[in-house]
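Participant: This is the structure, below, for whatever I ask next.
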Amino acid sequence: MLRIAKEALTFDDVLLVPAHSTVLPNTADLSTQLTKTIRLNIPMLSAAMDTVTEARLAIALAQEGGIGFIHKNMSIERQAEEVRRVKKHESGVVTDPQTVLPTTTLREVKELTERNGFAGYPVVTEENELVGIITGRDVRFVTDLNQPVSVYMTPKERLVTVREGEAREVVLAKMHEKRVEKALVVDDEFHLIGMITVKDFQKAERKPNACKDEQGRLRVGAAVGAGAGNEERVDALVAAGVDVLLIDSSHGHSEGVLQRIRETRAKYPDLQIIGGNVATAAGARALAEAGCSAVKVGIGPGSICTTRIVTGVGVPQITAVADAVEALEGTGIPVIADGGIRFSGDIAKAIAAGASAVMVGSMLAGTEESPGEIELYQGRSYKSYRGMGSLGAMSKGSSDRYFQSDNAADKLVPEGIEGRVAYKGRLKEIIHQQMGGLRSCMGLTGCGTIDELRTKAEFVRISGAGIQESHVHDVTITKESPNYRLGS
């Protein structure tokens with residue numbers, strides 16, 4: 001007898017039922033819990049894939065209210081540096097600003113500027129006492145780069161200094177009065193504590209919805225493998241200030257993965273850890289018991305994933321999410337739906353099935369901010385996109401995600417493909433369209449918050465004819481819509 005557990009459904013098998021509503025789409029609250037302690041302003045995460053998320057995309061997504069996960073197909077030092085780039089991009093108060101000594105040469109300062117991408121450095125003594133600041137304006141026309149900083153720096157008498165905790169309005173007024181772009185935070189002994197820049201104030205005003213930590217820095221996540229030898233990578237990422245760690249595997253309900261989570265939790269009791277991927281209630285429970293702060297669901301739904309075809313294993317995504325959510329009821333541990341999201345309606349369906357947020361790859365892979373070059377093919381612009389189970393990605397370092405250790409291409413068994421997606425422009429436009437669709441869903445279903453959508457919205461199951469009727473039919477599309485693309 002066939003051991004068939006049950007029937008399982010995915011996004012195209014269901015629709016949400018409209019309900020009486022007092023909710024206007026533009027008043028819907030899209031904020032949600034990523035973990036018990038991290039709140040997002042939109043329920044969107046970017047996948048930890050080498051053609052999707054590095055610092056540039058993570059910054060752009062955090063500014064829109066979501067969070068990006070830096071992929072691990074790079075050296076430990078580089079991944080930690082990518083995390084630092086995000087954390088320092090928009091800092092509020094930079095608590096550990098890079099400083100120079102009065103004896104530092106201008107040539108060394110120039111090298112620092114080229115490496116870091118910014119030109120203002122507080123000048124401190126060996127005892128961390130503030131004596132001045134050197135900026136790009138101070139040295140713009142200097143030709144002798146062997147001179148020490150002390151010759152050209154702005155001395156401390158002319159600096160704008162503030163005490164810790166000073167009101168934003170006071171700081172801005174002082175900066176405006178002296179016509180400067182940087183204010184230095186000092187204690188009573190004039191020791192440097194931090195630095196505030198006008199640019200950070202401007203960025204905060206431009207992006208009020210940004211996802212930030214308590215210190216006003218953008219939030220960022222990073223992925224690590226579950227295999228042995230990843231301890232050093234975890235330590236480096238924690239030291240770099242990562243907000244949430246993703247212990248990433250194609251099969252999270254595996255003893256090796258669970259053990260890695262237990263060990264990481266024991267070493268870092270307060271670190272936010274996401275574990276995955278699973279597709280069953282038992283898998284979700286196992287991750288929660290191992291110490292996960294959130295559980296990621298999805299075995300094989302992604303556009304570039306061939307796991308279900310190569311292995312014959314997987315659970316359609318709506319059922320997988322609903323089962324995981326039911327298993328974690330009462331624990332306060334959120335579920336993340338990872339993969340298979342093609343339209344904003346799929347985001348709404350995943351959340352209505354119980355997910356607190358969705359992780360997307362192909363949706364963001366063709367954006368300006370994603371890694372990789374724009375390619376021209378038959379007159380259209382594309383960007384490359386590949387699964388972390390593809391031969392190319394596995395030979396670069398992601399093979400441990402699929403429990404394979406031999407990096408010779410002819411010995412690897414891929415569970416993903418390499419392809420291309422249409423170039424989509426800037427990430428913020430994609431987010432605007434996707435979140436706009438989600439807001440419209442919340443208006444139609446009468447759900448004012450993500451939590452209400454998770455718990456109140458009802459589904460109907462539809463037939464093949466129902467999905468055919470739902471899509472564009474009996475017409476030729478002459479102008480592409482920004483939120484509806486079939487194929488690529």
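Any Cβ shown, glycine's included, is placed from N, Cα and C.
Pasting the relevant annotations from Swiss-Prot:
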MUTAGEN   Asp13 to Ala  Causes a 38-fold increase in the value of Km for K(+). No change is observed in the value of Km for IMP
MUTAGEN   Asp50 to Ala  Causes a 17-fold increase in the value of Km for K(+)
MUTAGEN   Glu54 to Ala  No effect
DOMAIN    93-149  domain 'CBS 1'
MUTAGEN   Asp138 to Ala  No effect
DOMAIN    153-214  domain 'CBS 2'
MUTAGEN   Asp200 to Ala  No effect
MUTAGEN   Asp248 to Ala  Causes a 130-fold decrease in the value of kcat
BINDING   Asp248, Ser249, Ser250, Gly298, Ile299, Gly300  NAD(+) binding site
BINDING   Gly300, Gly302, Cys305, Glu469, Ser470, His471  K(+) binding site
MUTAGEN   Asp338 to Ala  Decreases the value of kcat by 600-fold. Increases the value of Km for IMP by 12-fold
MUTAGEN   Glu469 to Ala  Increases the value of Km for K(+) by 17-fold
Participant: In the domain 'CBS 2' (153-214), how many residues does DSSP put in helix, strand and coil?
Facilitator: 23 helix, 18 strand, 21 coil
Participant: Within 10 Å of the Cβ of Asp138 (mutagenesis position), how many other Cβ atoms can you find? Include all protein chains, please.
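Facilitator: Asp138 (mutagenesis position): 19 neighbouring Cβ atoms within 10 Å.
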Participant: I'd like to know which of the binding-site residues Ile299, Cys305 has the most other Cβ atoms within 10 Å of its Cβ.
Facilitator: Ile299
Participant: Going by C-alpha positions, which of the recorded positions (Asp13, Asp200, Ser249) is nearest His471 (K(+) binding site)?
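Facilitator: Of all the candidates listed, Asp13 is nearest in space.
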Participant: Sorry to bug you, but what's the C-alpha spacing from Ile299 (NAD(+) binding site) to Asp338 (mutagenesis position), rounded to the closest Å?
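Facilitator: The Cα atom of Asp338 (mutagenesis position) is 8 Å away from the Cα atom of Ile299 (NAD(+) binding site).
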Participant: Looking only at Asp248, Ser249, Ser250, Gly298, Ile299, Gly300, the residues listed as binding NAD(+), what is the longest Cα to Cα distance in Å?
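Facilitator: The two farthest binding residues have Cα atoms 14 Å apart.
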Participant: Among the mutagenesis positions Asp13, Glu469, which residue has its Cβ surrounded by the fewest other Cβ atoms within 10 Å?
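Facilitator: Taking Asp13, Glu469 as the mutagenesis positions, the minimal 10 Å Cβ count falls on Glu469.
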Participant: Quick check for the class: what is the C-alpha distance, in angstrom and rounded, between Gly298 (NAD(+) binding site) and Cys305 (K(+) binding site)?
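Facilitator: Answer for this pair: 11 Å between alpha carbons.
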